[in-house]
Amino acid sequence: MGAKTSKLSKDDLTCLKQSTYFDRREIQQWHKGFLRDCPSGQLAREDFVKIYKQFFPFGSPEDFANHLFTVFDKDNNGFIHFEEFITVLSTTSRGTLEEKLSWAFELYDLNHDGYITFDEMLTIVASVYKMMGSMVTLNEDEATPEMRVKKIFKLMDKNEDGYITLDEFREGSKVDPSIIGALNLYDGLI
């Protein structure tokens, strides 16, 4: 699929239909919109960040958008192609809870080693706080990114080894309604 700018082939449509929660018509509509916004058939990092700035004018979304871009860009070529875009959109908007949790874990696992360290989570949480700016009033026990991450680690890092595995992340997320709520927020952030 890559940087094609024409209609999707039947094979491409079939493949995307099998690997996403969208039907053929929806895939074609998303593809048409993607090409309208990205005539080259790909979305560069700087353009992705610009789009995020439009959605969060009262905050600074650059850091979060850059982290998010990395999760989208599966082939690490510096661009988001339609297949990458529609796959993430499918997972975040229509995926199962388990799929959404795996996707969120991938966002936090910055070095892709299968674990989330305190610093990795702090990086993402701080970027979310910066992005939201003055739009959100925080609880006193989550007034800073550090406080939020300490609270999350206390909940999730059951064996207190300093990092969170995918299983710990899944289990901890299921008992904290705010995390499930945040996963549903991603529906609107992407």
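Every residue, even glycine, has its Cβ placed from backbone N, Cα and C.
Modelled residues match the original; the substitutions are not represented.
One mutagenesis experiment named in Swiss-Prot is GLY2 to Ala, and its note says Abolishes N-myristoylation.
According to Swiss-Prot, the domain 'EF-hand 2' annotation covers 60-95. DSSP places the residues of the domain 'EF-hand 2' (60-95) in helix, strand and coil in these numbers: 24 helix, 3 strand, 9 coil.
For ASP73, ASP75, ASN77, PHE79, GLU84, the entry in Swiss-Prot reads Ca(2+) 1 binding site. Sequence-distant contacts of ASP75 (Ca(2+) 1 binding site), defined by Cβ-Cβ distance under 8 angstroms and a gap of at least six in the same chain, are HIS81, GLU84.
According to DSSP, ASN111 (Ca(2+) 2 binding site) is assigned to coil rather than to any helix or strand. Cβ neighbours within 10 Å of ASN111 (Ca(2+) 2 binding site), excluding its own Cβ and spanning all shown chains: 9. Annotation comment: Swiss-Prot describes ASP109, ASN111, ASP113, TYR115, GLU120 as Ca(2+) 2 binding site, evidence class sequence analysis.
Restricting the average to the domain 'EF-hand 4' (144-179) gives a pLDDT of 91. Per Swiss-Prot, domain 'EF-hand 4' is recorded for 144-179.
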Tell me, how many other CB atoms lie within 10 A of the CB of TYR115 (Ca(2+) 2 binding site), whichever protein chain they belong to?
-> 18
Including all protein chains shown, what's the count of other C-beta atoms within 10 A of the C-beta of ASP73 (Ca(2+) 1 binding site)?
-> 20
Just the number: how many Å between the Cα atoms of PHE79 (Ca(2+) 1 binding site) and ASN111 (Ca(2+) 2 binding site)?
-> 19
Which of the listed binding-site residues (GLU84, ASP109, ASP113, GLU120) has the least company, meaning the fewest other Cβ atoms within 10 Å of its Cβ?
-> ASP113
Taking the mean position of the Cβ atoms of ASP109, ASN111, ASP113, TYR115, GLU120 as the Ca(2+) 2 site, which residues outside that list, in the same chain, have a Cβ no more than 8 Å away, listed in sequence order?
-> TYR108, LEU110, HIS112, GLY114, ILE116, THR117, TYR163
What is the interatomic distance between the Cα atoms of ASN111 (Ca(2+) 2 binding site) and ASP73 (Ca(2+) 1 binding site), given in whole Å?
-> 14
